[in-house]
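Shown next, in structure tokens, is the structure this report addresses.
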Amino acid sequence: MPRVVLNGVTVDFPFQPYPCQQEYMTKVLECLQKKVNGILESPTGTGKTLCLLCSTLAWQQHLRDAVSSLKIAERVQGELFASRTLSSWGSAAAASGDSIECYTDIPKIIYASRTHSQLTQVIRELRNTAYRPKVCVLGSREQLCIHPEVKKQESNHMQISLCRKKVASRSCHFYNNVEAKFLEQDLATPILDIEDLVKNGSKQKMCPYYLSRNMKQQADIIFMPYNYLLDAKSRKAHSIDLKGTVVIFDEAHNVEKICEESASFDLTPRDVASGLEIINQVLEEQARVTQQGELQQEFIVDTSSSGLNMELEDIAKLKMILLRLEEAIDAVQLPGDDRGVTKPGSYIFELFAEAQITFQTKGCILESLDQIIQHLAGRTGVFTNTAGLQKLMDIIQIVFSVDPPEGSPGSLVGLGISHSYKVHIHPETSHRRAAKRSDAWSTTASRKQGKVLSYWCFSPSQSMRELVCQGVRTLILTSGTLAPLSSFALEMQIPFPVCLENPHIIDKNQLWVGIVPRGPDGVQLSSAYDKRFSEECLSSLGKALSNIARVVPHGLLVFFPSYPVMEKSLEFWQVQGLARKVEALKPLFVEPRNKGSFSEVIDAYYQQVASPASNGATFLAVCRGKASEGLDFSDMNGRGVIVTGLPYPPRMDPRVVLKMQFLDEMRGRSGVGGQCLSGQEWYQQQASRAVNQAIGRVIRHRHDYGAIFLCDHRFAYADARAQLPSWVRPYLKVYDNFGHVIRDVAQFFRVAQKTMPLPVPQAVTSSVSEGEIALKDATLSSYSLSTRKAMSLDVHVPSLRQKPIGLPAAGDSESSLCGEYEQQTFSAQQRPMGLLAALEYNEQKAGASEEQALGSSTPSLRCEKRLSTEQKGGRKKVRLVNHPEEPMAGTQAGRAKMFMVAVKQALSQANFDTFTQALQHYKSSDDFEALVASLTCLFAEDPKKHTLLKGFYQFVRPHHKQQFEDICFQLTGQRCGYQPGKRELESKLTLSEGVDRQLDPGQHLNQGQPHLSAHPTSKGHTSHCTKVGCAVEKPGQPAVSDYLSDVHKALGSASCNQLTAALRAYKQDDDLDKVVAVVAALTTAKPEHLPLLQRFGMFVRRHHKPQFLQTCADLMGLPTTGKDLELEGPRDESPTVPPELTHEDLKPGPSMSKKPEKTQSKISSFFRQRPDESVRSDDTTPKPMQLPPRLPHELMKPHRSKQ
């Protein structure tokens, strides 16, 4: 590799660096050698990541060589080098004037970026260099943990708590193997990223999370996300020592926002209520254990400890603190216009002091909260959601992050913090509450609107100064969009002696930039608030897009100011037919809101652009979104970028308003207005930086070329043009006529395609791991499955999506219990005409059962098969071949392959590996119980994956099919199509028979035989009528969903939530009296609700059914003979349970080990244990729980907080 000497340091570079790259590396070395901070801006595509790595590692190697030479000189006591001066051993040591002792430990390099995907790209660049340092990548347990039990935890903090428990008790064998295998050569040598760590950890059976932490001690360069550095809690959790280190923030335009967000919080009524519910649950459990003396039996969870080591009085005090905090927030008077009130930052200490949360008590409170979270770690179910408690812990740590000096009051600290913080209290709106609802208590009826407590930091200097105070040697901030550098440095409030604003490395014929103020119809293009949704603007923008798509080759990127603007535009274009015109030119791909679907969509876009038969593709995204940050759209993937407007922050958002006020106050207080940003300047800068990030997608390397379209008339203003990158402004041109835009762009691309070298052919770029790239091999027609699904606009745009009839509303609590039941689709099959049609009809009929099971989970697969048939003229062609290379999509093997693709898309890589291992084990051992246990963990907990469990029916062997269908119905409420009384066919005479015989027998579970099918039945479920009421199940809908829907209609949302909560509790504790008490209280108030009590029998477990029958007879005044009263539900040997109840719950527990004695239960016994219920019987009154004498009685009442 070429070598270049810069500032006395020899740098190995993969190629001869360009002048701007040499200048960039010179500035980096200047920062390192002088031990000063630097802000370095270099346009995207100039190779700043490569320059950063090569220059810093070259300096580190140079320093290491210098120190080694000095140590050799000392060892020989100066005999060999007595005449040499210190400066001759290297400028790095001499220039700084440090003694030899300062370099005993070579400074570590900490390289931080926004996301792990960006860090993966950086590590990929590192592998292309000549340097081979010791590398460490830090990640979270969510990314690195491979322990099955820990991975199943729903939240990150629960994973942390359970992991710590297992590590402390030495019960995690993956952790135990780390120390033994850490020093093995194959792990210490290579450069590992996150995916490599997980692969090696799984292979070596050791924990990747703690492996990376051990590697950190010996690493030369450590990679981590921003928040690990900027958040004091994360620094402490990962034991990051910054003293003497070199810290590099890549993509540093996000640092300001991350600094402010890491020091801010929003406390909602839901968070307080969640914490109170958990504390109340623990309080009741501890009181019960204290009374019964059964502490050891009730609370041992995976450890040898005796349980929660807290007194009842301490738990009660903790509950009282949260109640007082809630009361203090509610006591704040708000104006009647829902705007909220703003107070200085020091007010947070006054508010918390009312709840007895102070500098003196914070330690005890944090310790108590941590004990409860650790105690509940590993439990499952909705009532162990400790997210609220974890958030309270984080809030207390943020507020009291700076301890006052000894002997001084905490009020002095509060006065100092008030300059950077504001407290904002505002009412919680119903739409926010519905949008964030994810747990049982969030839908509890509230008569009084709750209030949100916000504590916002408006100065990034708060976190940055704290970072520098840790002893950082050099801090380097770099990005492609930092200008203006002076204002950026002022916001950080730390010195940056070294600054650089680099030009680009491209020539004039590689970039075209045009401001397009009007569309083809002459209508002014604007994304201003009053015009963005007007039909004239939307229509003109759509016409402009369709015209630009005609002249821009290959990939075209379109960036909108926000998701609502993009979705509204797409909705309008769909109605007006404009989207269809663009689709005909370049298929549309839409950036999804959720992170999980993004990799699928972007990979499909890459594949579409790379297809030789296509004209490219159009990718619709949003500024500040995932596509605008760090993704590679080089060469054909991004020949054009359209920016449809200026993405200003929401002007009326309280946080934006307060930020602008804060900057104006700071500017007035400083007295030097020209040196500080005003609020309006910051507001404009936020929009321009987002635009500049989007623009940076088009030019990614020296020989790349592309066009930039700024489609908003406000880009023509002088202040907006001045905010554009310096390397873009020389190419800028304002067009008054849209026709001239098309003319010039067409000419630009004609010249560029003739003069610029052809891009080097590369593999299809992917944003996911290598294991997930295998999905692209499952192409079923001219486009892959992922491409088909990604091109479905209604999948990613909610406004275009039709809501299925009969599904519960998104906010209903029963939806979380039932899951999402997809409706069955029935299509009338036409009578086959002709021989070919008859053959195709027979094949489709033979595989109807498996295809139905698969099709309900992946609608895109049905579309795929239909489109494939349409492209072939609506009739399947039959070709006789001897050795087909891969199965056809219509065969059994083809459907199996489609199912595996769907499973791999739905599961993570680790879970998919578990799935394949379960398949292999079932094939070799025929162990059906082990198979069901594995499938239950993978598919039963998430309602969205229920149809995948149903689709697995095609792989089940004949003698297990009926048993599998019963289990599937119990877990999901869906049947697989098994027909009792009909023998499963052992072979099929279909067109795919020859194909199946050629397949590798290892792909089949039935000893190499074809997959067996079962024909679906359309008769539906048998209904059971009784004297009380009769319920007829609707075809294709589970009985559970019908019942909960009827409860919701009859009793209301609050009562339905109460019933589902009791049902979940019954699932866990098997306490029939408790659940019947709730159901009876809800359904016996009115005679017309009594059938709901009788129908509840579908949930009652088998050993409880006689007792439940007797109870129903007593409550409804019916005869007590079992012949006269029957329970509704399936008449099988297994109890009917809601879909969320897993297969493990069907196994006998401690309370189910033997059949209970038959007792005569009265309604009074049900209410005796429910002091919080208001329903009373004629012959009894509720009795409160017996408490220890010293415990306040009112604290044992269940808290009904505002939600």
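Count begins at 1; order follows the chain as displayed.
The backbone N, Cα and C atoms fix where each Cβ goes, and this holds for glycine too.
What Swiss-Prot records for this protein:
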BINDING   Ser42, Pro43, Thr44, Gly45, Thr46, Gly47, Lys48, Thr49  ATP binding site
BINDING   Cys145, Cys163, Cys172, Cys207  [4Fe-4S] cluster binding site
DOMAIN    7-296  domain 'Helicase ATP-binding'
MUTAGEN   Lys48 to Arg  Abolishes G4-DNA unwinding activity
MUTAGEN   Gln1160 to Ala  Abolishes interaction with PCNA
MUTAGEN   Ile1163 to Ala  Abolishes interaction with PCNA
MUTAGEN   Phe1166 to Ala  Abolishes interaction with PCNA
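The local packing around Cys145 ([4Fe-4S] cluster binding site), expressed as other Cβ atoms within 10 Å of its Cβ over all shown chains, amounts to 27. Taking CA atoms as the reference points, Pro43 (ATP binding site) and Cys145 ([4Fe-4S] cluster binding site) are 37 Å apart. Cys172 ([4Fe-4S] cluster binding site) has Thr49 as its nearest neighbour among the recorded positions Thr44, Gly45, Thr46, Lys48, Thr49, going by CA to CA distance. A helical conformation is recorded for Cys163 ([4Fe-4S] cluster binding site) in the three-state DSSP classification.
Distance from the CA of Cys207 ([4Fe-4S] cluster binding site) to the CA of Thr49 (ATP binding site) is 30 Å. When the binding-site residues Ser42, Cys145, Cys163, Cys207 are screened for a Cα within 10 A of the Cα of Lys48 (mutagenesis position), the ones that qualify are Ser42. Confidence in the domain 'Helicase ATP-binding' (7-296), given as mean pLDDT, stands at 82. All protein chains included, Lys48 (mutagenesis position) registers 24 other Cβ atoms within 10 Å of its own Cβ. Between the alpha carbons (Cα) of Gly45 (ATP binding site) and Cys207 ([4Fe-4S] cluster binding site) lies a span of roughly 37 Å. Between Ser42 (ATP binding site) and Cys163 ([4Fe-4S] cluster binding site), the C-alpha separation comes to 42 Å.
Figure note: comparing Cβ neighbours within 10 Å for the binding-site residues Cys163, Cys172, Cys207, the maximum is reached by Cys207. Note: Gly47 (ATP binding site) has non-local neighbours Tyr18, Gln21, His701, i.e. same-chain residues 6+ apart with C-beta under 8 A of its own C-beta. Put simply, Cys145 ([4Fe-4S] cluster binding site) is 34 Å from Thr44 (ATP binding site) when counted between their Cα atoms. Here the Cβ of Thr49 (ATP binding site) has 21 other Cβ atoms within 10 Å, regardless of which shown protein chain they belong to. In the shown protein chains, 24 other C-beta atoms lie within 10 A of the C-beta of Thr44 (ATP binding site).
The Cβ of Gly45 has fewer other Cβ atoms within 10 Å than any other of the binding-site residues Pro43, Gly45. Other than the site residues Cys145, Cys163, Cys172, Cys207, same-chain residues with C-beta atoms no more than 8 angstroms from the centre of those residues' C-beta atoms, the [4Fe-4S] cluster site, are Arg141, Ile146, His147, Val150, Lys166, Val167, Phe174, Tyr175, Tyr209, Tyr210. Fewest other C-beta atoms within 10 angstroms, among the binding-site residues Ser42, Thr46, are seen around Thr46. The two recorded residues, Cys207 ([4Fe-4S] cluster binding site) and Thr46 (ATP binding site), show a Cα separation of 38 Å.
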